[in-house]
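Colleague: Sharing the features that Swiss-Prot gives for it:
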{"type": "BINDING", "residues": "G503, R504, S505, G506, S507, G508, K509, S510", "note": "ATP binding site"}
{"type": "DOMAIN", "residues": "1-126", "note": "domain 'Peptidase C39'"}
{"type": "DOMAIN", "residues": "155-437", "note": "domain 'ABC transmembrane type-1'"}
{"type": "DOMAIN", "residues": "469-704", "note": "domain 'ABC transporter'"}
{"type": "VARIANT", "residues": "N40 to K", "note": "In strain: Serotype A11 / PH240 and Serotype UG3 / PH496"}
{"type": "VARIANT", "residues": "G121 to E", "note": "In strain: Serotype UG3 / PH496"}
{"type": "VARIANT", "residues": "L232 to F", "note": "In strain: Serotype A11 / PH498"}
Amino acid sequence: MEANHQRNDLGLVALTMLAQYHNISLNPEEIKHKFDLDGNGLSLTSWLLAAKSLALKAKHIKKEISRLHLVNLPALVWQDNGKHFLLVKVDTDNNRYLTYNLEQDAPQILSQDEFEACYQGQLILVTSRASVVGQLAKFDFTWFIPAVIKYRKIFLETLIVSIFLQIFALITPLFFQVVMDKVLVHRGFSTLNIITVALAIVIIFEIVLSGLRTYVFSHSTSRIDVELGAKLFRHLLSLPISYFENRRVGDTVARVRELDQIRNFLTGQALTSVLDLLFSFIFFAVMWYYSPKLTLVILGSLPCYILWSIFISPILRRRLDEKFARSADNQAFLVESVTAINMIKAMAVAPQMTDTWDKQLASYVSSSFRVTVLATIGQQGVQLIQKTVMVINLWLGAHLVISGDLSIGQLIAFNMLSGQVIAPVIRLAQLWQDFQQVGISVTRLGDVLNSPTEQYQGKLSLPEIQGDIAFKNIRFRYKPDAPTILNNVNLEIKKGEVIGIVGRSGSGKSTLTKLLQRFYIPENGQVLIDGHDLALADPNWLRRQIGVVLQDNVLLNRSIRENIALSEPGMSMERVIYAAKLAGAHDFISELREGYNTIVGEQGAGLSGGQRQRIAIARALVNNPKILIFDEATSALDYESEHIIMQNMQKICQGRTVILIAHRLSTVKNADRIIVMEKGEIVEQGKHHELLQNSNGLYSYLHQLQLN
């Protein structure tokens with residue numbers, strides 16, 4: 001019975017965690033009620049049915065350990081003894097397995113032997129509909145195949161032009177052969193004139209067609225580049241907030257800039273060289289007709305080029321990886337330094353920052369130099385093979401001419417044809433560094449484009465928000481191995497109610513509002529607005545109806561009017577002014593020289609802190625949200641600015657649900673109800689005077705500290 005109970009707990013915990021990973025919220029008690037009918041725990045069948053009810057695609061498979069790196073992770077390792085665990089990542093290089101121990105509620109790294117000892121060969125693969133679509137649209141080199149198919153007509157035209165170019169390339173050596181073997185021997189001036197005119201016509205057509213091919217090809221690849229750039233930016237803005245919190249700004253910027261490498265590769269000569277290489281088989285047939293021996297020399301050189309590239313490529317890729325990492329470090333440090341310039345100057349730490357920059361820059365230059373040296377060695381190796389083949393062909397060709405097996409004209413024609421074959425090979429070999437760089441660029445961009453966006457279980461047509469809020473049995477932490485931030489939080493807020501939330505730093509106040517904005521999905525429990533589970537709601541629909549004012553608000557480098565009307569650029573001036581008056585910002589805006597057309601500067605640098613905050617409040621109010629969140633919105637203001645805002649607070653709160661998070665208790669003392677949080681739990685709630693009556697309570701303690 002105990003084993004069944006344990007299996008029941010672990011199966012349910014696993015389903016909860018996997019659903020959370022796919023941005024789907026669930027109520028464990030409801031799942032247990034529906035699918036654990038006999039009370040003996042979730043069987044394999046009932047587990048799969050429960051997953052299906054959550055719009056998850058779950059499949060039970062048997063997989064050998066050697067093939068685990070091929071499956072989509074995370075997955076549930078199903079154990080007959082009920083001791084299930086999650087398989088998160090397979091490190092094939094070091095033969096290690098990152099798992100999540102559901103019994104200990106902690107991540108665990110297992111060696112090959114440890115994993116083999118506990119793995120019974122059964123997996124449950126879990127994906128959501130959204131993630132299945134994401135896998136089908138996974139960004140790698142195959143992403144360009146649909147783009148090529150889309151522009152197949154243009155690429156077909158390019159292919160036809162390439163065929164004509166190769167025909168002209170085939171004709172030219174034949175003209176030279178005729179001149180050497182016929183015209184010079186028989187002194188045929190009339191034939192020479194005809195061949196010269198014909199050759200001139202061929203050259204003109206070749207130049208025109210070559211330019212046309214480059215133009216058409218560049219035009220189509222530029223359109224692919226535009227599509228990729230647009231998709232990248234849209235996807236970037238659709239990523240969850242956790243993606244940006246777990247990465248440095250400089251890293252993200254560096255990955256986006258990798259688009260330039262792909263652009264240069266697409267519009268360069270590499271792809272046209274591939275087309276030229278495809279026609280080499282025709283040239284080989286003609287060359288074989290001239291001299292099988294000389295053709296075998298050329299054919300024998302091709303494996304040399306391939307083997308040399310195979311030898312160089314892994315080393316080059318490792319060094320390019322290192323170069324990118326150093327470049328990303330520099331980018332991140334530069335962004336951090338520019339962002340923190342006020343602090344750097346205030347603390348006079350420019351020498352220390354410069355020293356760090358010099359070291360990082362030296363590291364980048366060193367890694368870049370190593371890439372250049374290796375690329376040069378690779379190119380010189382290609383040149384060595386080419387020159388060696390040329391010498392062998394010259395020696396062997398001369399012998400064939402002397403022995404009468406080959407004419408001088410045929411030897412010249414053969415060398416011209418071999419040049420047409422080898423030239424694209426050499427160009428591709430020399431462009432191999434670019435290809436390696438593009439491979440890394442695609443991988444880096446894939447980190448952005450393959451990251452799951454904010455998804456929701458279904459597109460429900462939810463009505464306009466009224467303002468009722470409920471947190472039910474909320475348990476949350478930011479990462480599986482991180483401490484619990486919210487634990488068993490239950491809170492109901494009626495529409496039109498003004499709620500104050502206070503507590504020590506790190507007590508979970510701001511996290512509660514982040515769950516309300518659906519920045520995160522709770523590990524357990526539900527967040528409801530007007531009775532609707534936010535896990536089912538479109539995040540954009542939700543956030544458009546919630547106004548948020550933070551302690552540090554960001555203004556864009558635009559006019560005041562554009563900042564206030566950011567969510568609706570075509571908004572009437574009357575609405576903008578009304579929101580500004582409500583936020584107490586209209587008077588100081590009117591005193592500015594350009595008024596509402598004043599450019600605020602980057603992040604609002606041209607305004608004072610109080611002015612920025614009031615514009616941020618106006619921006620939050622302009623859409624008349626039914627729910628308004630003030631997260632330490634007045635804590636950094638001077639008393640005069642705070643007084644102006646607090647004077648208008650009654651008008652601001654009218655007709656909407658308001659959540660005030662503050663350290664200053666004076667900000668929340670007039671709230672309809674005050675929630676006191678401590679270590680992720682609600683420890684007290686009531687009105688200001690009611691909470692003060694409990695002299696041993698946390699609120700009374702904080703109030704006494706502020707009075708003193």
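Cβ atoms here come from the backbone N, Cα and C positions, even for glycine.
Don't look for the substitutions in this one, it keeps the originals.
Quick one: how deep are these features, and who are their neighbours?
Modeller: Secondary structure at K509 (ATP binding site), taken from DSSP and collapsed to helix, strand or coil, is helix. Taking Cβ-Cβ distances under 8 Å and a sequence gap of 6 or more within the same chain, the neighbours of K509 (ATP binding site) are I501, V502, G503, D631, I661, M677.
The predicted model assigns the domain 'Peptidase C39' (1-126) a mean pLDDT of 79.
The secondary structure of G121 (variant position), as reduced to three states from DSSP, is coil rather than helix or strand.
The C-beta environment of L232 (variant position), restricted to residues of the same chain at least 6 apart in sequence and closer than 8 Å, consists of V256, L259, L445, V448, L449.
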Colleague: Per DSSP, L232 (variant position) is which: helix, strand or coil?
Modeller: helix
Colleague: Would you list the other residues of this chain near ATP - those whose C-beta lies within 8 angstroms of the C-beta centroid of G503, R504, S505, G506, S507, G508, K509, S510 - in sequence order?
Modeller: T511, M677
Colleague: How long is the line from the C-alpha of G508 (ATP binding site) to the C-alpha of G121 (variant position), rounded to the nearest angstrom?
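Modeller: Cα-Cα distance, G508 (ATP binding site) to G121 (variant position): 41 Å.
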Colleague: Helix, strand or coil at G503 (ATP binding site), per DSSP?
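Modeller: Once the DSSP labels are grouped into three classes, G503 (ATP binding site) ends up as strand.
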Colleague: Between S507 (ATP binding site) and G121 (variant position), find the distance joining the two CA atoms and give it rounded to the nearest Å.
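Modeller: Given the Cα positions, S507 (ATP binding site) is 43 Å from G121 (variant position).
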